[in-house]
Amino acid sequence: MSSLTPELRQSILEHLGFLYGERAPAVLGRLEEICSGFPAQRREGGWSEKDALLITYGDQIHAEGEPPLQTLYDFLYERLRGVFSGVHLLPFYPSTSDDGFSVVDFQRVDPELGTWTDIRIIAQDFRLMADLVCNHVSASSPWFQGFLQDDPQYQGFFITVDPGTDLSTVFRPRALPLLTPFQTPSGEKLVWTTFSPDQTDLNYANPEVLLEVIEALLCYVRNGAGLIRLDAVGFIWKEIGTSCMHLEGAHRIVKLMRLVLDAVAPHVLLVSETNAPHRENISYFGNGHDEAQLVYQFPLPPLVMHTFRTGDASKLAGWAAGLTLPSERTTFFNFLASHDGIGVVPAGGILQPEEIAALVRQALEHGGRVNHKDTPDGPVPYELCLTLFDALSNPNSDEAEDLKIARFLAANVILLSLQGIPGVYIHSLFGSPSDHAGFEESGIPRRLNRHKFTKAELEERLADPASRAAKILAAYSHLLRVRSMHPAFHPNAPQRILPSTEVLRIVRGEGDQAVGCYINVTDRPQVVSRIGKNLITGQWFTGVLKPYQAAWIID
């Protein structure tokens with residue numbers, strides 16, 4: 001059983017005092033009870049060059065008569081063992097909307113997907129990242145249904161606002177009303193709903209909410225999670241009259257989660273998901289020891305898209321050259337694609353407004369859709385909805401397929417070259433086209449990037465070695481295997497960004513273990529002043545990169 005050391009107790013009490021004032025000692029007592037009932041875990045933590053995570057839904061692959069989690073595990077084990085060290089399994093809990101992110105019950109597995117046993121089996125062979133959807137619950141959840149019945153236990157679980165309250169300073173991530181009216185026996189109540197009327201925000205000013213969420217966090221750890229993704233964590237603490245984004249209360253809650261995990265499961269890593277400009281994003285590292293160990297690298301996808309749109313890596317290189325980590329116990333979670341669209345807000349301050357507008361135009365020209373958010377100046381684009389393959393190459397153009405594949409792989413070599421742990425969305429393994437049928441059927445733009453496969457459909461694609469899916473899966477698997485063998489790609493290995501325009505030039509590692517990473521971001525051959533062995537091809541590199549070719553060079 002786990003217990004808190006005097007030092008941990010004092011640190012926890014300090015943060016609880018900030019959040020709850022004189023109630024803090026009582027909350028600490030409850031927290032100690034929760035921790036004392038948790039079996040102490042001491043496993044290997046940290047990270048290495050061997051780490052890469054696949055991002056996928058639990059029902060990504062369907063086979064008739066088989067729970068999707070078992071079908072997924074079979075695919076992971078047969079195709080990707082030794083390629084990926086871990087899996088980010090998107091929310092696998094009962095949910096009513098938002099493809100899993102309107103959670104009904106934090107501590108149950110959706111029976112349509114499988115069971116906790118299926119989750120634990122995946123976690124035995126792959127390092128599991130689970131989502132803690134910490135900002136909100138489904139309007140159909142027992143908590144909110146209790147609130148709607150005026151159950152005293154749940155009256156403080158949600159945020160209600162009086163009519164006429166000035167909320168003009170609140171940051172809005174969506175072009176939807178912030179408040180949703182609900183009828184209760186005691187009358188109509190205006191409830192805070194940041195993301196949608198079906199996603200009711202939790203009230204962390206009530207310590208009971210914090211304790212329930214920490215119980216959910218430990219449930220995931222108990223069932224094998226080695227990483228916890230803190231979904232939309234920047235929104236969790238509200239103070240009227242502020243932006244209600246990235247407030248000190250949110251950071252205190254992350255610090256509390258870190259302290260609890262340090263006490264009971266120090267191998268578990270926190271990953272903050274804050275789709276925000278870089279400065280706010282990296283604030284969730286805290287001092288490098290007291291908040292999240294990993295932070296999502298949200299500027300990377302729009303910057304890579306800009307790089308290949310212009311054939312110029314200078315903006316990407318300039319941004320990457322300024323990246324620093326506060327300690328060796330932190331690193332970046334790098335990604336180019338995920339279940340969401342390509343967010344353009346994080347590129348603000350790096351790209352000019354007209355450059356962001358050009359990305360929006362390209363997405364539309366390539367068959368994508370654009371989601372907007374509300375601002376005082378009206379709706380503005382925040383997300384481009386289409387697959388990464390289609391974002392980089394126009395699916396309607398007569399450009400050669402092999403050139404499109406080369407461009408796509410070059411973009412992903414950038415992902416694998418940069419300092420951090422790479423997360424690879426499952427559709428990036430196949431170069432999937434946008435799912436227009438899924439969008440038309442649902443009306444949900446993000447469904448363009450969320451196609452679910454039947455097992456037979458996927459196997460048919462991969463059985464043809466000349467297919468796009470087979471070519472990209474083979475190439476990507478090779479890249480990840482090569483990467484895992486070289487300490488220069490350790491998430492904390494040194495990184496130098498060299499002057500870059502048509503070729504992105506990165507040096508990882510140092511001394512005789514250094515690797516020069518060169519990625520041609522144009523459709524023309526480029527010359528680089530470096531020769532040596534190309535780890536990707538296994539052949540001697542003589543200094544000329546073909547269009548969209550990448551090379552990892554050692555002396």
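Positions of Cβ are set from backbone N, Cα and C atoms, glycine also.
The noted changes are left out; the structure has the residues it started with.
Cβ contacts within 10 Å of D231 (active site, nucleophile), excluding its own Cβ and spanning all protein chains shown: 21. Taken from Swiss-Prot, the feature active site, nucleophile covers D231.
Record note (Swiss-Prot) on the mutagenesis of N275 to A: 75-fold decrease in catalytic activity. Counting only residues at least six positions away in the same chain, the Cβ atoms of P173, Y296, F298, D340, G343, V345, P346 sit under 8 Å from the Cβ of N275 (mutagenesis position). N275 (mutagenesis position) falls outside any helix or strand according to DSSP and counts as coil.
The note that Swiss-Prot attaches to the published mutagenesis N275 to H is: 38-fold decrease in catalytic activity.
While the structure shown retains the original residue, Swiss-Prot records the mutagenesis experiment E383 to A or Q with this note: More than 100-fold decrease in catalytic activity. In the three-state DSSP reading, E383 (mutagenesis position) counts as strand.
A straight line from the CA of D231 (active site, nucleophile) to the CA of E383 (mutagenesis position) spans 17 Å.
Sequence-distant neighbours of E383 (mutagenesis position) (same chain, six or more apart, CB under 8 Å from its CB) are D340, G341, I342, G343, V344, V370, N371, R446, listed in sequence order.
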